[in-house]
Amino acid sequence: MSFEVGTRCWYPHKELGWIGAEVIKNEFNDGKYHLELQLEDDEIVSVDTKDLNNDKDQSLPLLRNPPILEATEDLTSLSYLNEPAVLHAIKQRYSQLNIYTYSGIVLIATNPFDRVDQLYTQDMIQAYAGKRRGELEPHLFAIAEEAYRLMKNDKQNQTIVVSGESGAGKTVSAKYIMRYFASVEEENSATVQHQVEMSETEQKILATNPIMEAFGNAKTTRNDNSSRFGKYLEILFDKDTSIIGARIRTYLLERSRLVYQPPIERNYHIFYQLMAGLPAQTKEELHLTDASDYFYMNQGGDTKINGIDDAKEYKITVDALTLVGITKETQHQIFKILAALLHIGNIEIKKTRNDASLSADEPNLKLACELLGIDAYNFAKWVTKKQIITRSEKIVSNLNYSQALVAKDSVAKFIYSALFDWLVENINTVLCNPAVNDQISSFIGVLDIYGFEHFEKNSFEQFCINYANEKLQQEFNQHVFKLEQEEYVKEEIEWSFIEFNDNQPCIDLIENKLGILSLLDEESRLPAGSDESWTQKLYQTLDKSPTNKVFSKPRFGQTKFIVSHYALDVAYDVEGFIEKNRDTVSDGHLEVLKASTNETLINILEGLEKAAKKLEEAKKLELEQAGSKKPGPIRTVNRKPTLGSMFKQSLIELMNTINSTNVHYIRCIKPNADKEAWQFDNLMVLSQLRACGVLETIRISCAGFPSRWTFEEFVLRYYILIPHEQWDLIFKKKETTEEDIISVVKMILDATVKDKSKYQIGNTKIFFKAGMLAYLEKLRSNKMHNSIVMIQKKIRAKYYRKQYLQISQAIKYLQNNIKGFIIRQRVNDEMKVNCATLLQAAYRGHSIRANVFSVLRTITNLQKKIRKELKQRQLKQEHEYNAAVTIQSKVRTFEPRSRFLRTKKDTVVVQSLIRRRAAQRKLKQLKADAKSVNHLKEVSYKLENKVIELTQNLASKVKENKEMTERIKELQVQVEESAKLQETLENMKKEHLIDIDNQKSKDMELQKTIENNLQSTEQTLKDAQLELEDMVKQHDELKEESKKQLEELEQTKKTLVEYQTLNGDLQNEVKSLKEEIARLQTAMSLGTVTTSVLPQTPLKDVMGGGASNFNNMMLENSDLSPNDLNLKSRSTPSSGNNHIDSLSVDRENGVNATQINEELYRLLEDTEILNQEITEGLLKGFEVPDAGVAIQLSKRDVVYPARILIIVLSEMWRFGLTKQSESFLAQVLTTIQKVVTQLKGNDLIPSGVFWLANVRELYSFVVFALNSILTEETFKNGMTDEEYKEYVSLVTELKDDFEALSYNIYNIWLKKLQKQLQKKAINAVVISESLPGFSAGETSGFLNKIFANTEEYTMDDILTFFNSIYWCMKSFHIENEVFHAVVTTLLNYVDAICFNELIMKRNFLSWKRGLQLNYNVTRLEEWCKTHGLTDGTECLQHLIQTAKLLQVRKYTIEDIDILRGICYSLTPAQLQKLISQYQVADYESPIPQEILRYVADIVKKEAALSSSGNDSKGHEHSSSIFITPETGPFTDPFSLIKTRKFDQVEAYIPAWLSLPSTKRIVDLVAQQVVQDGH
């Protein structure tokens, strides 16, 4: 051992067991080593020893492991495997809320005394499903999974042994193991989210837990739910490894608890559950009141358990009993028996001097006997009397008071024990009936048995419990030793025999022929047998060699004996051994019970007799086999088996079962006696580690090679211990073989370990002796320290050299600057002289130039003024000339304009007079015509002619329109020519202006003449105004007369308008019909039929009931010619032939309409052929059109199946084929859902979107149809009210069906998308390293080809997946809201599953992985933004914040507080899990323990706050570390948006579809639509 100064070690401590210490002095004087240790509490301790390497020297401290290993998940990986190291590792993990730790093959489970439901969720079950032990952190489920996989793969039965002292958590652990087996899935579907629903068998198996706990568990000083019996549950599997049943074996029920409970303890839970949960009427029937009123329930004091609702537990127990097949009547009978037991406990026996008496009229006795259905007198008799049967007679004697009490309690214990066994037998009958028994292929047994017990007073129960633990410990030691041997043989290494403590002498002491149990049975069979006489026999027989090594008697007293168990010596008090071992009830009481009228009690007693007969037969068989080996007479004596012998026999059977299976061990530890949450008592845990054999396991491991490393792990960790020339090549090699790695391993070992016995190289691993890893770690630490020092030295040398060079350069630079300054000063002086000379020359030149420029400016100004004066004179002359021209032009135009206005006015007056005379004549004529009766006929005739004339005019107008179009073109040409002419005119205008200027002078002369004429004209104008006033008066008079005549004319017109309106309506109808004929004939030539939205009249003569026609659609079949549709080719009729064509169509209608309807009815009625064609040809034989970035699909290419179905459905409704339509639709709905269910692979996305679009189309049609029925009165025509209601009901039901179909296929499709995405997401988001230069290095590059798995998916695959969804939805016309719902759901799913995977991967929680994760998630965010999903980032918050957590500092409390603010979406439990599992790189400092404890304390406080309901902030608290992914059922996003508009339907049948009947239906519908149009 190395105890250099600074070495960390462990020193014994009275209160803590062990305390950390550090060597502060190591001196060697006088042949002795003197060590001084500084303990963690600052105490200084001195140690003197002669040899520091003497492992057996108890005074030496034990070496401590490096900090990185102190909280290891497997204790066998500790460098120093010693008691304090194991204790400290468990304590460190416990303080970080990790209750599970491996110790080789053993799982150590430390009871948290707190609710940790998050550790046992369905998500956690699925996380461990299919994983090898060691892949994830230690857990109960890892052991269960290992057992399940070994059973499945090796076809070998398994056993899980759960042991520990009372209150350690055995029962809970066993319960969760059972839940795991009932919930785990197959390996190939282990990654799929498990459905919560379990099979009925699995539910029944889990239901056994509350039953067994109610009848077999009780509150003790150490545990509120202590199992007072042992249980071995066999979970049975068939050949397909499916759970088919279970079997339960129980061991040593603590019968004495029924009649006696120590202070603060309780009786079995079932009694308190009855008091709290039974209805008042039932309690009255059973004469029950309160728990405190019954002696069997009130001895312990408080009858309540904090945090437990007995009424709620009662309901759980009753439900479980019902589930396992125990009827309500039988349950009532059981409750009557339990109530009777309580009344028996209250029976008051009267005490006399020598005996006891009990009256048959005692109230409690009467109640008990009434409930049990037995005779009260006989029962009371045998309570106070006993009967001894001799060969010749029966002797009845009285019992004293204490014996009577024992007799009374014995009956109660007998009945309760029999009831417990009967319950177990009934459960086994239900869970393992003959049909199940025939299918059993393998089983997994879960043994929940008491741990080693030692109290101040240890009795028969403790003796049996410790005996069982001795047997289990022996098997455990042998199993561990066997596994060690198998590992060494498998790896082909040299090894020597490992010695371990064998407890066989202790077992022989108990179970040999003259052992404790044998002597106990012998004494129990004697009528006068007593505890004292049995004790003397023990002393005489066993307190001598060789048994005195494990047996001894106490120094004082004769009422105890001491057994040296493997854990420690236990002193047993002999009081009550004989009575408990006998476990008998008097024959008199037995006869009384057998005469009961309670059927359930009779069944219980019969079951007891059957069990006794089986035991006797087994003993007879054993004796016969023994007799065959030893000849001689065989004498059999019928003896009632004792409790000890039965327990021994069942224990032997149990050990045989365990030895025939592969065993797994779970050791439960109780961390403190006060049951305080998360409190750790070192001494208490240490005693349990010794008692449960964990330290013995470690000792066995230490004797061999406890530390094992794979070649890869060893090379990656310790390659730096050899010169880089030896390992440099292996890193650079492209192809690295295993031989290369092993050669590096050998070079490392040769360079570091001189003693070859300290290690062995196996086939796949390197095995090290204890302490070697610490030695290698120290070498590695020293090497890294030296390397760091060397690096620092080089860096510092470079730094100071750089500083020297900078100073030297600065000095040179300063010198250069000074020299430069002096030279510049001298040059400056010279330059100043030169500048002065230059300034003088410049000044003189400037003065001369200024004089010259002044003279030049004066001359220039004089010239400017002269030129200005000349120009102003010229402009004035021009202005006067222009004014004269303007005046001349005005004067010349005045006289001709005045003359024109007078002439125009006169003309208007003359026209008005002439028109008045004409109107008067017309009015007289109209009055005459109005009186004529024949005038109307003539008007009508003229109007008809006018219609014809207008029709001809319309044609001429069309012709004129064409001519006008041509005329426009000609005009456009003319416009262009006009533009050219305009240019010419502009030129001419300029020339004309010149002429005008010449003319101005002439006009000035005429101006004066015009002014004179103007005055005379004004006088003439005044005369004309007077004349105009006279004419206005005459006009007003004519106007009044005209009004009267117009009123008469208006009356005449009204009559005319009525006729015109009637005639116009008729003409419009004729015109619209002609246009319809023309349109239909045109459409027929194109293969298209369009019908109006309004329905047709129902076919009452064909239909069974009234129905409305939904044949309001446009049928288009681009692949069918007019001949295929059986339509005669017609040209579009001209206006002149309209009447003739319409008449011909009318004649054909009567002939063909009936034939078409009959054929349609025949095709639609035969649903078998139609259904087969639609389902197989259309629905199953569908083809999805290609969708992509550049592909634009029309709606008919996408929803053609829906359009075809709508046509067929519409025609069925038209003919009243409601039953056929229901059958047809049922087949359609089932087929579509089945098609979507079978989608997989690359077809999943496009085909799923395709069917979503079609189902939406169908649903929209049905909604449109329903709305039309309810809102339009025309649909009621031809139907009775009942038929109408029936029809509304049919369509409403169909709407619900299509709504359900949309919901179902959306959920099926989305779940399939999630399943497909799950395969890619974890690899792409979590595992792939897309960011170059930041490889996390979980595996080295040069070993990847040998050990690492290649990545299957990258982020490109994820983005391709989402792109495929986007383009398919866009191409198939899916609403944007649906796309948004689908993608956000998938993003949330990716966030959840990736986070759940990441939080369970310890080696992925590093800062480099944080960078990679951040990069991958950022790519998803960018995709969301580019596709309009602004809230996509919110769906990935857990991954985003986890990436941040892995990259930021976590070394101070302030860092943690900041981190909590950043990672607001993560719960405290998730933060604690991530931080505690953070993988520290070699160049990082480990996260301090106080920080880990601080984070754990936050979780504890949050949990306490949540459980107490005092969360003032209202925050939701979740202790689960997993995010529950949303796996359905999902809300159908289509239900949240409006249905599609449905004006017309376009049915498109692709050419590749083979649908002859469907095409014929479309053909006939087309013909009918054409005829209906005519």
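Each Cβ is built from the backbone N, Cα and C atoms, and glycine gets one as well.
The noted changes are left out; the structure has the residues it started with.
Residues or ranges marked as ATP binding site in Swiss-Prot (evidence: similarity to another entry): Gly164, Glu165, Ser166, Gly167, Ala168, Gly169, Lys170, Thr171. Cβ contacts within 10 Å of Gly167 (ATP binding site), excluding its own Cβ and spanning all protein chains shown: 23.
Per Swiss-Prot, the feature domain 'Myosin N-terminal SH3-like' maps to 4-57; the stated evidence is sequence analysis.
A mean pLDDT of 91 is what the model gives for the domain 'IQ 1' (784-806). Among the features that Swiss-Prot reports, domain 'IQ 1' is placed at 784-806.
Residues of the domain 'IQ 3' (832-855) grouped by DSSP class, helix first, strand second and coil last, total 24 helix, 0 strand, 0 coil. Sequence annotations record features per position, and here Swiss-Prot assigns domain 'IQ 3' to 832-855.
The mutagenesis experiment Val1262 to Ala is recorded by Swiss-Prot, whose note states: Intragenic suppressor of MYO2-2. Neighbour count (other Cβ atoms within 10 Å of the Cβ, all protein chains): 24 for Val1262 (mutagenesis position).
Around Asp1297 (mutagenesis position), the same-chain residues six or more apart in sequence whose CB sits under 8 Å from its CB are Leu1225, Leu1229, listed in sequence order. Asp1297 to Gly, Asn or Val appears in Swiss-Prot as a published mutagenesis result, with the remark: Causes a vacuole inheritance defect.
In Swiss-Prot, the entry for mutagenesis Leu1301 to Pro states: Causes a vacuole inheritance defect. The structure shown retains the original residue. Neighbours of Leu1301 (mutagenesis position), defined as other CB atoms within 10 A of its CB across all chains, total 22. Under DSSP, Leu1301 (mutagenesis position) is assigned to a helix (H, G or I) in the three-state scheme.
In Swiss-Prot, the entry for mutagenesis Glu1484 to Gly states: In MYO2-338; abolishes interaction with YPT11; when associated with S-1474 and G-1511. The structure shown retains the original residue. Taking a C-beta cut-off of under 8 Å and a sequence gap of six or more, Glu1484 (mutagenesis position) has these contacts in its own chain: Trp1407.
In sequence order, Leu97, Asp114, Ala677, Trp678 constitute the residues six or more apart from Lys1500 (mutagenesis position) in its chain with CB-CB distances below 8 Å. DSSP assigns Lys1500 (mutagenesis position) to a helix in the three-state reduction. The annotation that Swiss-Prot gives for the mutagenesis experiment Lys1500 to Met reads: In MYO2-573; causes a mitochondria inheritance defect; when associated with A-1189; G-1288; S-1529; G-1546 and R-1559.
Listed in Swiss-Prot as a mutagenesis experiment, Asp1511 to Gly is described as follows: In MYO2-338; abolishes interaction with YPT11; when associated with S-1474 and G-1484.
For Ser166 (ATP binding site), the same-chain residues 6+ apart in sequence whose C-beta sits under 8 angstroms from its C-beta are Thr220, Arg222, Asn223, Ser226, Ser227, Tyr450, Gly451, Glu453, Lys670. Counting Cβ atoms from all protein chains shown, Glu165 (ATP binding site) has 24 others lying within 10 Å of its own Cβ. Note: Thr171 (ATP binding site) has non-local neighbours Glu213, Asn217, Asn225, Ser226, Ser227, Asp448, i.e. same-chain residues 6+ apart with C-beta under 8 A of its own C-beta. Broken down by DSSP into helix, strand and coil, the domain 'IQ 1' (784-806) contains 23 helix, 0 strand, 0 coil. For Lys170 (ATP binding site), other Cβ atoms within 10 Å of its Cβ number 30. The ATP site is defined by Gly164, Glu165, Ser166, Gly167, Ala168, Gly169, Lys170, Thr171, and by the 8 Å test on Cβ atoms against their centroid, the other residues of the chain that qualify are Asn111, Arg222, Asn223, Ser226, Ser227, Gly451, Cys668, Lys670. Across the structure, Leu1301 (mutagenesis position) and Val1262 (mutagenesis position) are spaced 13 Å apart at their Cα atoms. Here the Cα atom of Glu165 (ATP binding site) is found 69 Å from that of Val1262 (mutagenesis position).
Within the domain 'Myosin N-terminal SH3-like' (4-57), the DSSP-based counts of helix, strand and coil residues read 0 helix, 33 strand, 21 coil.
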